[in-house]
Amino acid sequence: MAHVRHFRTLLSGFYFWEAALLLSLVATKETNSARSRSAPMSPSDFLDKLMGRTSGYDARIRPNFKGPPVNVTCNIFINSFGSIAETTMDYRVNIFLRQKWNDPRLAYSEYPDDSLDLDPSMLDSIWKPDLFFANEKGANFHEVTTDNKLLRIFKNGNVLYSIRLTLTLSCPMDLKNFPMDVQTCIMQLESFGYTMNDLIFEWQDEAPVQVAEGLTLPQFLLKEEKDLRYCTKHYNTGKFTCIEVRFHLERQMGYYLIQMYIPSLLIVILSWVSFWINMDAAPARVALGITTVLTMTTQSSGSRASLPKVSYVKAIDIWMAVCLLFVFSALLEYAAVNFVSRQHKELLRFRRKRKNKTEAFALEKFYRFSDTDDEVRESRLSFTAYGMGPCLQAKDGVVPKGPNHAVQVMPKSADEMRKVFIDRAKKIDTISRACFPLAFLIFNIFYWVIYKILRHEDIHHQQD
């Protein structure tokens, strides 16, 4: 009996300790569950659960795989816009590129925050659109002081991806109206590998393209209106989504007025000074003419140094060519004046030479027939035709009168002839003083009306 009583005592003690242990375990479990309800999940645990290895998320597969295409909304913020080069026909721009899409696999409800800003290193863990710039010639990422990238995930699965880029984009230019031209430079955003069955780019509805406040360009005026278009590309590999923005840039003429137009205008006016210089001052007028021609040639070459070698004629080429033509014409004008003013000397020299030949010919005939009969000589010879009638008389002392011995007009003297040609030369200078400025004024009217008004309006109509 004592053994049985002892066994019962041990058994009751065992039950007691077992019950106490169970109660302690239940209390611990309830405490842990209460703690889990009061303390949220840590960010690390949450990210591991959302996109870690155990989450089942595969960054290689796009959202809605084998379903509707992913719509990616794009937005651009322009930090700087410049370095527009005519020779290479490109421009440089610094932008924030923002892309937004929905990935249902990243939707969450366990974490209290409405959005999560993640480290850029997490970009490798999620799917991203394969966007590239179709007209890009060069691009740079920014890593100072860290990668200039932003990744933000929202509760509903929306993903915001922003990156800072510096791009060099091609911009084919039409320089026919240079430097009064308006250029249109484009930026094309295209998918490289996903066709439109998988991915579609769209512009953001509100403020799709933003420009930094106070942004100015050295030579261009960036117009506020920007054309947003779709530029779907068709290749052998399929149809790919593409969107583009067009920037309208109007060139400012201030630099070219100061560096090209005004100097060439003054050179042309300077060439007209020779019209007021005495025609006898040949060294001064020739030096002035040659100097202005050479200066104008140098100016014309300088205007083409910063421009590409195109096959068509630009507005600045027409201006420089006409200015060079006026300067060269002023030099030719003095050549004409000098030629006319020296004509009297040539005429006197010609008369003197002709007179000497005539007298020599008459004397030669006279001596040839001096040995023949006097009657025959008188009947056959008539010296009046050679201007020697007063020197040779007939037998009766009367000067024979031939049919050509009429009343002759006395030629003008050397001084009179010189005065006539000098007056003609001065008249050329006088006419040039009025004709050259008038012709240049007419050219300016046509030039500026055509390029600054008519063609300017045509460009705006084409853009609209």
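Glycine residues also receive a Cβ, built from the backbone N, Cα and C atoms like all the rest.
What you see is the original sequence, not a version with the noted changes.
Just so it is clear, the model here is predicted, and its values are computed rather than measured.
The Cβ of P218 (mutagenesis position) lies under 8 Å from the Cβ of G82, each on the same chain and at least six residues away in sequence. What Swiss-Prot notes for the published mutagenesis of P218 to L is this: Strongly enhances glycine sensitivity so that the channel starts to be activated at 0.001 mM glycine.
Per Swiss-Prot, the feature Zn(2+) binding site maps to E225, D227, H248. Around the Cβ of E225 (Zn(2+) binding site), the same chain contributes H248, each under 8 angstroms and 6 or more positions distant in sequence. According to DSSP, E225 (Zn(2+) binding site) sits in a coil region rather than a helix or strand.
Per Swiss-Prot, strychnine binding site is recorded for Y235, N236, T237, G238, K239, F240. Sequence-distant neighbours of G238 (strychnine binding site) (same chain, 6+ residues apart, CB-CB distance under 8 A): T195, M196, N197. DSSP gives G238 (strychnine binding site) a strand state.
Under its mutagenesis entries, Swiss-Prot includes S379 to A with the note: Loss of a predicted PKA phosphorylation site. Nearly abolishes down-regulation of inhibitory postsynaptic currents by prostaglandin E2.
Under its mutagenesis entries, Swiss-Prot includes S379 to E with the note: Phosphomimetic mutant that triggers a local conformation change.
Record note (Swiss-Prot) on the mutagenesis of S379 to G: Loss of a predicted PKA phosphorylation site. Abolishes the conformation change observed after treatment with forskolin.
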> Can you name the residues of this chain that are 6 or more positions from F240 (strychnine binding site) yet have a C-beta less than 8 Å from its C-beta?
Replying inline: E190, S191, F192, Y194, T195, M196, T232, K233, H234
>> For each of N236, T237, count the other CB atoms within 10 A of its CB; which of these binding-site residues has the top count?
In response: T237
> Among K239, H248, all listed as binding-site residues, which has the most CB atoms within 10 Å of its CB?
Replying inline: H248
